[in-house]
Amino acid sequence: MRHPVDMPEKVGTDAKRLFAQPEHLWELTLTEASALVRHRRITSRQLVEAWLSRIADFSELNAFISVDAAAALKQADSYDHYLEAGGDPLPLGGVPIAVKDNIQVVGFANTAGTPALSKFFPTCNARVIEPLLKAGAIVVGKTNMHELAFGTSGYNTAYHIPGVIGVRNAFDHSCIAGGSSSGSGTAVGALLIPAALGTDTGGSVRQPGAVNGCVGFRPTVGRYPVDGITPISPTRDTPGPIARSVEDIVLLDSIITGALPAEVPAAESIRLGVVDQLWADLSEPVRKLTEDALRKLEQQGVQIVRVSMSEIFEMSHAVSMPLALHECRSALTEYLSANETGVSFDELVAGISSPDVRTIFEDYILPGRLGELEGQSVDLEQAYATAMKDARPKLIQSFEFLFKEHQLDAIIHPTTPDLAIKSNPAATSFEAFARMIRNADPASNAGMPGISLPAGLSQQEGLPVGIEIEGLPGSDARLLSIANFIESILGRGPTPTRSGVESKISM
């Protein structure tokens, strides 16, 4: 198998674009930056300095929990010297990336966004990190997140600059950045870093990608290793990348998996299902932009098939919370012990800072209850057993039947039904959480891959909208190739400007 660095520049990629230098180096995509360093047009130090400066200029976003500038610059200098000495270039050689703070990276604390783990410095990297480091990537910092990954707002009361709580949106600093990979989303969207890793249980890579105007990819569960990642639900969890282009996502995926990318398909060969239920009850800006995107694809020859899954939300609800709430306790307990964190499960829970996350643990996970039904407490263990035995297989079979019956490559829908909401305690409500995950959660519960792409900016609010495609488990290569085609029609995501957003930040 050929290593990505040995391949010729991507078919269809404009060489002039790859080697063109923008006014600011932090405007480069991951692919562009790696090409410029590889061909000695710029140095790794220049790149790292540019993005470190950008990170410092946008501290009000609360995008990072930790940054190690000295170590990053030392690695950059080392790589520059390596190339000067005639070393063979690496696929990501000398290019900075960021990593969500629940994915272990040696040299950084792995807090999972919670105070009890603030002093936990792992002795080994998460397995998904290893191929990226071997490819020459430089981890400059760990990104902020919804505490313990249990939410979609990024309103983390433990890690923030003075006076500004919550990870903030790249396009409007008064709004949320999505979650739980909040910092990874806003860091890429605000051009603080060209790419970042996050984790996705029910939309936690795709939502931050969508609301920050970038691309977020959730692979099939099991495609990327999860060793060394603070868990929620082993059945549903997966790491995934966020970047500014599908090209960058494909590059990262090929490095992590060692697989060569699939050819970009012809429009006429693509069949996308529009599930009615996932297009209902949308906010007007989301509806307009995503319907416009669908029309553009259809005009190019993509086959759009209208389909229905009348019980999609009911089936998903029967799986989603039972799995996350029940699996969390045992998975976290095992993780804390196996990775020698020095913190017990009880100590972890006692230190939770964010009120919404504390409520989840104290009212549901610790007592082993799912809630109430007709005045009676619902036993969590029984709900989990039912979900695994009946509800999840039914959901998976329903997707398989839909794809087979209509000969679909993927389904397509708005990533989130609404624009990013204001960043405040109300953003942590269960109602806000349920609304944010509504469209991305069902396929997550079936272990399916999905990728969110930018569909444009809302006209009045100036906020990004995402459109997502999801395929059956194992269809990642085909899904990424379709995403490449879609991006060629819709264009890449917008770039935020600082003018007009500084005054919006809620202190």
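Cβ from N, Cα, C; glycine included.
None of the noted substitutions appears here; every position holds its original residue.
Where Swiss-Prot documents Thr31 to Ile as a mutagenesis experiment, the accompanying text is: More active on the (S)-enantiomers of mandelamide and lactamide than the (R)-enantiomers; when associated with N-437. Among the mutagenesis results in Swiss-Prot, Lys100 to Ala has the note: Abolishes activity on mandelamide. The residue drawn here is the original one. According to Swiss-Prot, the feature active site, charge relay system maps to Lys100, Ser180, an assignment based on similarity to another entry. The note that Swiss-Prot attaches to the published mutagenesis Ser180 to Ala is: Significantly decreases activity on mandelamide. Under the heading of mutagenesis, Swiss-Prot lists Ser181 to Ala and annotates it as follows: Significantly decreases activity on mandelamide. While the structure shown retains the original residue, Swiss-Prot records the mutagenesis experiment Gly202 to Val with this note: Increase in KM values for aromatic substrates, but not aliphatic substrates. Annotation of the published mutagenesis Gly202 to Ala in Swiss-Prot: Increase in KM values for aromatic substrates, but not aliphatic substrates. Active against lactamide but not against mandelamide; when associated with H-207 and E-382; the original residue is retained in the structure shown. Looking at Swiss-Prot, the entry for mutagenesis of Ser204 to Ala says: Abolishes activity on mandelamide. According to Swiss-Prot, the active site, acyl-ester intermediate annotation covers Ser204. Listed in Swiss-Prot as a mutagenesis experiment, Gln207 to His is described as follows: Increases activity on lactamide, does not affect activity on mandelamide; when associated with E-382. Active against lactamide but not against mandelamide; when associated with A-202 and E-382. More active on the (S)-enantiomers of mandelamide and lactamide than the (R)-enantiomers; when associated with S-316 and N-437. Quoted from Swiss-Prot for the published mutagenesis Ser316 to Asn: More active on the (S)-enantiomers of mandelamide and lactamide than the (R)-enantiomers; when associated with H-207 and N-437. Swiss-Prot lists Gln382 to His among its mutagenesis entries, and the accompanying note reads: Increases activity on lactamide, does not affect activity on mandelamide; when associated with H-207. Active against lactamide but not against mandelamide; when associated with A-202 and H-207.
Features recorded in Swiss-Prot, as mapped to the structure shown.
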{"residue": "Lys100", "record": "mutagenesis position", "Cβ contacts under 8 Å, 6 or more apart": "Lys142, Thr143, Met145, Ser181, Gly183, Ser184, Ala196, Leu197, Gly198, Thr199"}
{"residue": "Ser180", "record": "mutagenesis position", "Cβ contacts under 8 Å, 6 or more apart": "Gly113, Met145, His146, Ala149, Phe150, Gly151, Thr152, Gly154, Gly198, Thr199, Thr201, Ser204"}
{"residue": "Gly202", "record": "mutagenesis position", "Cβ contacts under 8 Å, 6 or more apart": "Arg236, Ser320, Ala324, Ile437, Ala440, Asp441, Ser444, Asn445"}
{"residue": "Gln207", "record": "mutagenesis position", "Cβ contacts under 8 Å, 6 or more apart": "Thr152, Gly178, Gly179, Gly185, Gly216, Thr415, Thr416, Met436, Ile437, Ala440, Ser452, Gly466"}
{"residue": "Ser316", "record": "mutagenesis position", "Cβ contacts under 8 Å, 6 or more apart": "Leu395, Asp441, Pro442, Asn445"}
{"residue": "Gln382", "record": "mutagenesis position", "Cβ contacts under 8 Å, 6 or more apart": "none"}
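Its Cβ taken as reference, Ser204 (mutagenesis position) is surrounded by 35 other Cβ atoms within 10 Å in the chains shown. Look at the mutagenesis positions Thr31, Ser181 and count other Cβ atoms within 10 Å of each Cβ; Thr31 has the fewest. In the three-state DSSP reading, Ser180 (mutagenesis position) counts as coil.
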